[in-house]
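Novice: Sending over a structure as C-alpha cells; questions will come in a sec.
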Amino acid sequence: MLCYVTRPDAVLMEVEVEAKANGEDCLNQVCRRLGIIEVDYFGLQFTGSKGESLWLNLRNRISQQMDGLAPYRLKLRVKFFVEPHLILQEQTRHIFFLHIKEALLAGHLLCSPEQAVELSALLAQTKFGDYNQNTAKYNYEELCAKELSSATLNSIVAKHKELEGTSQASAEYQVLQIVSAMENYGIEWHSVRDSEGQKLLIGVGPEGISICKDDFSPINRIAYPVVQMATQSGKNVYLTVTKESGNSIVLLFKMISTRAASGLYRAITETHAFYRCDTVTSAVMMQYSRDLKGHLASLFLNENINLGKKYVFDIKRTSKEVYDHARRALYNAGVVDLVSRNNQSPSHSPLKSSESSMNCSSCEGLSCQQTRVLQEKLRKLKEAMLCMVCCEEEINSTFCPCGHTVCCESCAAQLQSCPVCRSRVEHVQHVYLPTHTSLLNLTVI
C-alpha cells in the first residue's frame, strides 16, 4: 500500500507499507528515513471529507481511517511542541523549525513588531545566508508573506547584517527560542460553534484550553486543573469545568463532523497527558471501541479478542518519558564505538579496540561474531546500571519502603514518589552495588 507523505518543506515522500499497516508503521518509516529518533513529537495528518484537518490514529489501520483507496495522502506534522533545549536531534529541530515557519507565514502565531523584524532577519539568514546587497526586496517580502514598508525593510536588513557568520542551524534554533516564548506556542486550533451557534476557535495547548473568537481575540482561558471531564457524543464535545464558586458548568462545542469532534476530544485528552502527567495511564492507553463484527466476536468468543478493536488515543509517552527515551536511544546508538575507544584491554581480548574489528559488519568470522555479541552484552550491562532518570550516573540509591533501586543519589533526592511503582518515598537509602565500572574497569560514558 502506497502513502504519499508531505513534509513541512513541501517535499513529498513515497512510503510503501503493508495493506493492513497501522499509522505507526508509516510514521516510523518516515522518521527512519529522516534519521529522527524522537518520533513521539510527530504525527500524520490528513484532510477529511469536509475539509477538516485530522490526526491519523497511529495505533489503528491506515485504510480504516482514510477515505477512498490508496495511495493515501498524509502530512508529517509536529503534534507536540516542546522547548527547543529539550530537542536532542538537529533533524528533529529542523522539522520543528519548518513547521513553525509555516505557522508564522500563515499568521497563526501572533508576535510583536520587534519580534517580527527579528524573526524575518533570522528567516532570511536561514534561506540566503549572510546579507548580500544584491538580495532583492521581494525576497524579504516573500519571507514575510506581505508587502513591507521601507522602514520595516530597513530594520530587517539591519538585523540581517548583524547575523553575519551565523550558521543555518543556529539561526533556526534562535527562531525556535523566540517562538517558544510566545503565548500561542504549541497550541492546536479547532473551529467550533458554541451552543448559540457562534463561531469560535478552541486552542488546546500545554497549559490549558483557550477559547477565542474566529479572529483569535481571546474570550476565556481554562487551565487543566479546573477541567473535570471531556466527553464526545456525535458532532458535539462537552467540557465540564469547575467555576471559582465551586459549582460545575458544562460547555458545549459543536463541530463540523463526528471525526472533527473526535479530534478535539483526542486533542484535549492527549495534550493533557503529554504535558501534565508523569506517565500515560492505562485508562487512556486502553480506551477503545469495536465495530459490529468485533462486538459480536467479543460476546460469543472472547471479550479480549482484538478483532474490530479501534483505539481512541494513540499517545504512548509523556513529554518527560519522550525525552528520557530519546536520550537512552541516542546513548545506545553510540555506546559501542565509545566503548571500543575507551577500552584498553590486551590484544588477545575479544573486546580489543581495533579499526578492523569495528568496521567489519559484513564479516561473518567467528572472532568478529564473538566481538559483536560481547559488545552487545556490555552495552546492555552498562545501560542497566545507569540511573533511569538522568541516564548518566550509576545507580546507588534505594527508595524506601518500596525497595526499588533505579536511581542515582542526586536524582533520588529530588523525587517524592518512586518512578517505578509510584508509591510515596519516605526516605532514600544509599546502597553499594558491584557496578560495571568497578567490574570491567571502564569509565562511565
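Every residue, even glycine, has its Cβ placed from backbone N, Cα and C.
Not my notes, these are from Swiss-Prot:
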- Cys360, Cys363, Cys368: Fe cation binding site (BINDING)
- 1-279: domain 'FERM' (DOMAIN)
- Tyr265 to Ala: Unable to clear LDLR from the plasma membrane (MUTAGEN)
- Thr269 to Arg: Unable to clear LDLR from the plasma membrane (MUTAGEN)
- Cys387 to Ala: Abolishes ubiquitin ligase activity (MUTAGEN)
- Cys387 to Ala: Abolishes autoubiquitination (MUTAGEN)
- Val389 to Arg: Inhibits LDLR degradation (MUTAGEN)
- Leu415 to Glu: Inhibits LDLR degradation (MUTAGEN)
Novice: Out of Val389, Leu415, which has the highest number of nearby Cβ atoms, where nearby means within 10 Å of its Cβ, if these are the mutagenesis positions?
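Specialist: Its Cβ has the most other Cβ atoms within 10 Å: Val389.
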Novice: Of Tyr265, Thr269, Cys387, which of the mutagenesis positions has the most Cβ neighbours inside 10 Å?
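Specialist: Within the set of mutagenesis positions, the most crowded position is Tyr265.
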Novice: On average, what pLDDT score does this prediction assign to the domain 'FERM' (1-279)?
Specialist: 90
Novice: Provide the three-state secondary structure of Leu415 (mutagenesis position) computed with DSSP.
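Specialist: Looking at the DSSP assignment, Leu415 (mutagenesis position) belongs to neither helix nor strand, so coil.
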Novice: Rounded to an integer, what is the Cα-Cα distance in Å between Val389 (mutagenesis position) and Thr269 (mutagenesis position)?
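Specialist: Taking the Cα atoms only, Val389 (mutagenesis position) lies 25 Å from Thr269 (mutagenesis position).
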Novice: List the Cα distance (Å, whole number) between Cys387 (mutagenesis position) and Leu415 (mutagenesis position).
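Specialist: Between the Cα atoms of Cys387 (mutagenesis position) and Leu415 (mutagenesis position), the distance comes to 13 Å.
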Novice: With H, G and I counted as helix, E and B as strand and the rest as coil, say where DSSP puts Tyr265 (mutagenesis position).
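Specialist: Tyr265 (mutagenesis position) sits in a helix per DSSP.
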Novice: How long is the line from the C-alpha of Leu415 (mutagenesis position) to the C-alpha of Thr269 (mutagenesis position), rounded to the nearest angstrom?
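Specialist: So the Cα of Thr269 (mutagenesis position) lies 26 Å away from that of Leu415 (mutagenesis position).
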